[in-house]
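Participant: Found this in Swiss-Prot, in case it helps:
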- 83-364: domain 'Dynamin-type G' (DOMAIN)
- SER96, ASN97, GLY98, LYS99, SER100, ALA101, ASN248, ARG249, TRP250, ASP251, SER297: GTP binding site (BINDING)
- LYS99 to Thr: Induces male infertility (MUTAGEN)
- ARG249 to Leu: Induces male infertility (MUTAGEN)
Amino acid sequence: MAESDSGESTSSVSSFISSSSSSRLSEFVDAKTELQDIYHDLSNYLSNFLTILEETVLLKDRQMLEHLCAFSSRVEAIAKVLSRDRMKVAFFGRTSNGKSAVINALLHEKILPSAMGHTTSCFCQVQANGSNETEHVKVEQEDEHMELSALSQLASAHSPGALKPSTLLQVNMAKNRCSILDYDVVLMDTPGVDVTAQLDDCLDSYCMDADVFILVLNAESTVSRVERQFFKDVASKLSRPNLFILNNRWDKASSLEPEMEQKVKDQHMERCVNLLVDELGVYSTAQEAWERIYHVSALEALHIRNGQITNPSGQTQQRYQEFLRFENDFSNCLAVSALKTKFGPHLLSAQKILNQLKSTLICPFIEKVSRLIDENKERRANLNAEIEDWLILMQEDREALQYCFEELTEMTQRVGRCVLNDQIKTLIPSSVLSFSQPFHPEFPAQIGQYQRSLCAHLDKLLEDRVLQCLSIPLQRKILDIEKEIGLPIAENSCDWQLIYGLDCQSYMSDFQPDLRFRFSLGFTALWHRLEGNLPLHASPFRIQKLQNGHKKCSPLPPLVNGNHWQMLESLVKSKGSLGTVLLSAMAIRSFNWPIVLILGGLVGSFYIYEYAAWTTAAQERSFKSQYARLLQQRLRSDVQQTVSGFELQLRQHLATVRNCWEAQSNETLNDLNVRTAELTKQIQSMEVLQLSLKKFRDKGQLLASRLGDFQETYLTKS
């Protein structure tokens, strides 16, 4: 009954201690999961921020992008390391001290080769395998996976196929096979510090990253010089490492001389405390060192756990409780140490990255965007003011143009009327008189050719006069206006001129000159001279002129005396001759014959003189006089119509100038509106960007707060 009670007591104590140690180890798993989540969010945070910077032209800064990419790469690297971070326990000691047996006891199952003598031939790293992997053993840096049963051949020094001492053999087991592996704990078994002196590099590579170092001693002997030297080397490389000393095989040592058990135990404690405090300096007080020294039997603990010992004795229970105390203490120490050593640097790195990101990127970018928003708002306000000024200027220029156009129109009417009247009054008579070409009145066809040549001559002179006196000045004034309002000088403006097609031939198409001889003292001539108008025979049907052009037709033949007899016949038959006869009869009755004869002689002399003077030149002068008077008369009647044509041409060209100016002004206005719209769009996009950056800053602060909570939860209280 006593043995049963002791068994139940041992079971309850074991359960309590196991629960306590498991809770501490689970903190590591929880902390690792939480820190992985934080780093995952931090990676997404940096990735999203990098995307914003790459898509935003205003914030593109090569150096900043490189810094951000470096942060992102660093976070990814730490996240990969963090996923591999596990709590690591390294077991050291001479061969045959029971290192493998201690590990098997922790695993609750004999996994590693364990026997008397030199057993473990290489470094064995026992760890949980991946979720999709089967249990296997694997030599480091090799891809071949071997069954777990191959462990006895590869890791046992008694096997001919044993690996070299410098080789690392990874033993991957299922998490549910052993509770300690479920908490990301890695157990490192070593070949023995006394196997060879050339294992320093391997120890540095495989064991120096351990969170807890356990020195397994043989309780049947004392600490050897090799073991002392090894831990001195460890203490020199690490700052106050967590060292535990297991005096294994205490069941054997205590059974040799039971009466000396306590003295031997005290001797072991004294020497171990001296090693930990005085020689290694890893603990400050003897009490701290005392709590890290244990007297156990790993083989007994394994047998109890696998059911080989069902009714342990009292001493066996004491040794097993000591092993449980060791397991609990090292688990707590392992969790605390691993939290600090594994997660402390990662925590500081994340905090440093967030602080640097905030100080070098986010805050400067928020300030830069705010400054750009203010600058663009100021530019937009200036553009709006410029648009208002431009609208006012356009209205002023429009009114000024209208005033200039009215002045030009009035000038065109005034100058055009003056030029045309001056042409009619002075230029036509002088130009007709100065025209020189052979004149043959006896040939009607030649007179028609003469008239056409005279018309062409006048057309050229009159058109040139209008061009010089009206068209060119108008062109210059229009060019000055275009320069004043800032219009580019177009080719059509330089080539523009008034169109003035005179075509005198059309005006004079029904002109029929009277080149017959008329005595100046004849009654008909005197009568018409009194009336002030010499008759010019013309066709009763005048061809109507077209606007800006006239119909062409052959000139009418002139009225001339065919020969002397015809001229005499016309004199006899004419009204003037009859009047002369009547007047002579009255003179004979009123005066005496001598007076009548004298007067008749004088009149006859004048007649003979005029007839003799009626030469070709005189007929040409008469032709020109009749032509000039009729052309003046007809042009004078068309002055207003011609001036109206000038005004219409000017208005059409001024309308073109106005349209060009309106188009250019509207183009400038549209450009200002487009620039304003672009600035508004930029401001809106930058405001969205500013809001995004502020959200990123808040997310960064949230991540920093999570890191602070993590530190408070898992690191500070430890």
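Yeah, the Cβs are placed from backbone N, Cα and C, and that goes for glycine too.
From a predicted model like this one, the values you see are computed outputs, not experimental measurements.
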Participant: Calculate the per-residue pLDDT averaged over the domain 'Dynamin-type G' (83-364) and state the result as an integer.
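Facilitator: In the predicted model, the domain 'Dynamin-type G' (83-364) has a mean pLDDT of 86.
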Participant: C-alpha of SER100 (GTP binding site) to C-alpha of ARG249 (mutagenesis position): distance in Å?
Facilitator: 13
Participant: Where's the emptiest Cβ shell within 10 Å among the binding-site residues SER96, SER100, ASN248, SER297?
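Facilitator: Per-residue Cβ counts within 10 Å for the binding-site residues SER96, SER100, ASN248, SER297 bottom out at SER96.
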Participant: Among the mutagenesis positions LYS99, ARG249, point out the residue whose Cβ has the most other Cβ atoms within 10 Å, with all shown protein chains included in the count.
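Facilitator: When each Cβ's neighbours within 10 Å are tallied, LYS99 tops the list.
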Participant: List every residue in the same chain as GLY98 (GTP binding site), at least 6 positions away in sequence, whose Cβ is under 8 Å from its Cβ.
Facilitator: SER114, VAL216, ASN218, ASN248, ARG249, ALA298, LEU299
Participant: Restricting to the same chain and to sequence separations of six or more, state which residues have a Cβ under 8 Å from that of TRP250 (GTP binding site).
Facilitator: ALA219, LYS265, HIS295, VAL296, SER297, ARG319, GLU322
Participant: When DSSP is mapped onto helix/strand/coil, what comes out for SER100 (GTP binding site)?
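Facilitator: Note: SER100 (GTP binding site) is helical by DSSP.
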Participant: Among SER96, ASN97, GLY98, LYS99, SER100, ALA101, ASN248, ARG249, TRP250, ASP251, SER297, which the record lists as binding GTP, how far apart in Å are the two most distant Cα atoms?
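Facilitator: Result: 17 Å between the two most distant Cα atoms.
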